[in-house]
Amino acid sequence: MADSNELGSASRRLSVVTNHLIPIGFSPARADSVELCSASSMDDRFHKVHGEVPTHEVVWKKTDFFGEGDNKEFVDIIYEKALDEGIAKITINRPERRNAFRPQTVKELMRAFNDARDDSSVGVIILTGKGTKAFCSGGDQALRTQDGYADPNDVGRLNVLDLQVQIRRLPKPVIAMVAGYAVGGGHILHMVCDLTIAADNAIFGQTGPKVGSFDAGYGSSIMSRLVGPKKAREMWFMTRFYTASEAEKMGLINTVVPLEDLEKETVKWCREILRNSPTAIRVLKAALNAVDDGHAGLQGLGGDATLLFYGTEEATEGRTAYMHRRPPDFSKFHRRP
């Protein structure tokens, strides 16, 4: 009997709180029907305004190498752009080495990313690996020296660190499209990308401590941010591999799709991004990275703010006054609260 009274009392208190929170004018019948909007209902309203995301097959056009010396084509990568769409795709093309990178690979990747950045028709970039067995297996250990990785007749270097920074600073989203192994330095490459879409055969993990290597930069800090410090320690200290499903659960990737749907789904994400404001996306990427990138991150965010300011009448007044050798008149611009 006492339990029944306590339950009734609790129900009455809950009813009082509920009635207090419901706005005036709501009838009890309407209040009972209030619930969170479902994803499907929100999607329906969105689609009425914007329409469905196109699902037609993308047409890729190969982009020729425009670089140094006698080399007229890329050797270690394939660089393509979608016909009449703002999507670029950069593919590491060393499947015989599980798409491991060497210094030449990194140089070509950086040239392609630079071109995609400078091309105003490109809004999103896909990074992937040739074939279905590996996205990237990291640095090619056969070319590793005491000075880093060295191509024949070249000095050793760790130029992949420059590539990591380039991807982070690039003012357009980069999506890692992962099939097969993303391990070692390849695992770090997908982490520095903005989004990761994985096939159901994808495998993730770090190998460094097994082969006498490590990444104490982005490979540690970004991983800790993505999966938490404890899980990051597990991944580095134990050098275990994780399935795509496990990676999704720990927040390491965004989604998992069947292997046969990988490119289709990735292109769909690209098309959704391309619907949105490129300036908003640019500044958001800089802001999201700034917290982890210290002064360099703040510099990137500040640079974006400067570019936006250059497009205002206030900035134009300052430049025009200087060019005309007169004092600027900033009094006509509001000092917003």
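Each Cβ is built from the backbone N, Cα and C atoms, and glycine gets one as well.
For all the noted positions, this structure keeps the original residue and models no substitution.
H20 to V appears in Swiss-Prot as a published mutagenesis result, with the remark: Loss of peroxisomal targeting.
What Swiss-Prot lists as substrate binding site is 97-98, K133, 137-141, 181-185, T207, S213. DSSP assigns V183 (substrate binding site) to a strand in the three-state reduction. Within the same chain, residues at least 6 positions away in sequence whose Cβ sits under 8 Å from that of V183 (substrate binding site) are S137, G138, I203, F204, G205, Q206, T207, F241.
Secondary structure at G208 (hydrogencarbonate binding site), as computed by DSSP, is helix. Annotation comment: Swiss-Prot describes Q206, T207, G208 as hydrogencarbonate binding site.
Spacing of R97 (substrate binding site) relative to G208 (hydrogencarbonate binding site) is 17 Å (Cα to Cα, whole number). Between the binding-site residues R97, K133, R97 has the most other Cβ atoms inside 10 Å of its own Cβ, all protein chains included. The Cβ of D140 (substrate binding site) lies under 8 Å from the Cβ of R94, R97, A100, F101, R102, Y149, each of which sits 6+ residues away along the same chain.
Classification of S213 (substrate binding site) by DSSP places it in coil, neither helical nor stranded.
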